[in-house]
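Some features that Swiss-Prot has for this protein:
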MUTAGEN   Y55 to A  No change in toxicity
MUTAGEN   K56 to A  Loss of toxicity
MUTAGEN   M58 to A  No change in toxicity
MUTAGEN   Q68 to A  Loss of toxicity
MUTAGEN   R72 to A  No change in toxicity
MUTAGEN   Y81 to A  Loss of toxicity
Amino acid sequence: MEKRTPHTRLSQVKKLVNAGQVRTTRSALLNADELGLDFDGMCNVIIGLSESDFYKSMTTYSDHTIWQDVYRPRLVTGQVYLKITVIHDVLIVSFKEK
């Protein structure tokens with residue numbers, strides 16, 4: 001299922017990241033490393049997101065009650081496909097070059 005509005009407000013996502021309530025999947029961290037970013041760099045990208053970077057929201061394949069917000073910010077290295085899930089904290093699910 002998809003929708004064109006964020007499931008979680010960007011201000012809430014940034015608040016959680018600023019509070020250190022963020023984690024990442026191994027694959028997202030490895031992909032970010034290929035772009036020259038470490039975990040702190042990934043968090044900085046999220047803090048720098050704007051509403052115009054939003055692309056879509058979608059449910060996970062395994063559980064249609066869990067929503068993932070997809071952003072496509074433009075970095076110096078190019079455009080990034082960034083997928084996050086917010087339940088109790090921010091989980092960076094995907095972070096790769098688009």
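Just so it is clear, glycine is given a Cβ too, placed from its N, Cα and C backbone atoms.
Computed from a predicted structure; not experimentally measured.
Of all the mutagenesis positions given, namely Y55, K56, M58, Q68, R72, those whose Cα is no farther than the 10 Å limit from the Cα of Y81 (mutagenesis position) are Y55, R72. Around the Cβ of Y55 (mutagenesis position), 16 further Cβ atoms fall within 10 Å across all displayed protein chains.
When the alpha carbons of R72 (mutagenesis position) and Y55 (mutagenesis position) are compared, the span between them is 6 angstrom.
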